[in-house]
Amino acid sequence: MLAMSPPKPAVELDRHIDLDQAHAVASGGARIVLAPPARDRCRASEARLGAVIREARHVYGLTTGFGPLANRLISGENVRTLQANLVHHLASGVGPVLDWTTARAMVLARLVSIAQGASGASEGTIARLIDLLNSELAPAVPSRGTVGASGDLTPLAHMVLCLQGRGDFLDRDGTRLDGAEGLRRGRLQPLDLSHRDALALVNGTSAMTGIALVNAHACRHLGNWAVALTALLAECLRGRTEAWAAALSDLRPHPGQKDAAARLRARVDGSARVVRHVIAERRLDAGDIGTEPEAGQDAYSLRCAPQVLGAGFDTLAWHDRVLTIELNAVTDNPVFPPDGSVPALHGGNFMGQHVALTSDALATAVTVLAGLAERQIARLTDERLNRGLPPFLHRGPAGLNSGFMGAQVTATALLAEMRATGPASIHSISTNAANQDVVSLGTIAARLCREKIDRWAEILAILALCLAQAAELRCGSGLDGVSPAGKKLVQALREQFPPLETDRPLGQEIAALATHLLQQSPV
């Protein structure tokens, strides 16, 4: 008899979902359940929309055309055709599709917005979103084609096609399924659009929010790796822990700096390989004057690690605060206020400027942190700077074996590529017959941020492989004197990646380790 998989934990959606819960649902680790109060809000919202329709109110996208065609009034008998045509003309995306988790994060973001009860979406539409999230499927959504201004119209239109069985699905391993096969395999009912369902589904910042959600999750893992690897670097280079003292961070109390310094200190606890004494405790006499073999302070890539890492962590924290608000916000237009004070409100909650700016800021922080890791690799592999380790950490005869020389150059190339693109949000371009005369480009910002996160992961993977080699070269295969945390880290790496005894191709190992770093924090 086949063993049954344990049921997934349920995340109950009312007014608020946090980023960890959202990622659990998007990544298939939890199922989503609509809380009774949210269901009641959505039913009330649908009822308010019904009253608007019966009273023939002048409401954008319900009794009007779209965008600059909003001055064309539409009769009630054409509402279904209007909604269908909205999806048809918007489903114009191109480029590679969003990955499985990111596409599901987009679906979840749309559901959370609609569940606030101000969009008038039908109960059946909400059920189709929930069913898709609780399946093992994702919509196949082209990644390019949205300016993130009237929300993410284009990618969300492709989501609607998928829900209708007219677009493709992705299964968990990325295999593409046609609409009919996806509906069958997921045991899904095809979506039937009514009233303004199409506009409620496409008009919002859900694609950029979904991408940003996955970005945030990846950055948390990579940030943990950056701390762990910096601590191990200190052990390999006989680094000084004085610069990580709590008293320094107390005098400059940025939360990220304090956190980074504390975690660095914890990682080297029990190490005999770092220098712990305070320089100023030494008293000089006449015989001490002159040049010492080593400076009393480390280079900035070690000494200033709490400040550099901490600034990045504070940027991520700001990104996460903004993202949490955006995820739980109503980003539709028009909206139907729950208090019923007016039939509908027309505005611009679909403008993705918050996600655009925070994604650009996070991309900048990621590039800075990748630059720190690249400089750490350079110092570790340079025999003039690595305090007695062999050049490029080779084990065989120098010259015959080049060690990590190629990998070090790859790290430099990756960083150069990260620096080749700047912020997206400053490049607003008027479009849509000047109706959208300013646009956020938030989805582009989030996508570019993701590309930089992937490059950072690859640089950290190179650093990790170099450090495992350096630790064994410095301390022997038994890792004598290395901290317990450092030993666990090297041993975990060695379970998958053997020492570089002689030169071998490293590209596949770097890629595999980078994927691991994005998904799991260090031991």
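In case you wondered, yes, glycine gets a Cβ from its N, Cα and C as well.
Features reported for this protein in Swiss-Prot:
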- Tyr60: active site, proton donor/acceptor (ACT_SITE)
- His89, Arg303, Asn432, Ala433, Ala434, Asn435, Gln436: substrate binding site (BINDING)
- His89 to Phe: Abolishes tyrosine ammonia-lyase activity. Increases affinity for L-Phe. Increases the low intrinsic phenylalanine ammonia-lyase activity about twentyfold (MUTAGEN)
Residue pair Tyr60 (active site, proton donor/acceptor), Asn435 (substrate binding site) - Cα distance, angstrom, rounded: 14
Euclidean distance between Cα atoms of His89 (mutagenesis position) and Gln436 (substrate binding site), Å: 17
Around the Cβ of Asn432 (substrate binding site), the count of other Cβ atoms that are within 10 Å: 16
Where the record names His89, Arg303, Asn432, Ala433, Ala434, Asn435, Gln436 as binding substrate, the maximum Cα to Cα distance in Å: 56
Helix, strand or coil at Asn435 (substrate binding site) [DSSP, three-state]: coil
Integer Å distance between the CA atoms belonging to His89 (mutagenesis position) and Ala433 (substrate binding site): 16
Fewest-neighbour residue among recorded positions, criterion Cβ within 10 Å, set His89, Arg303: His89
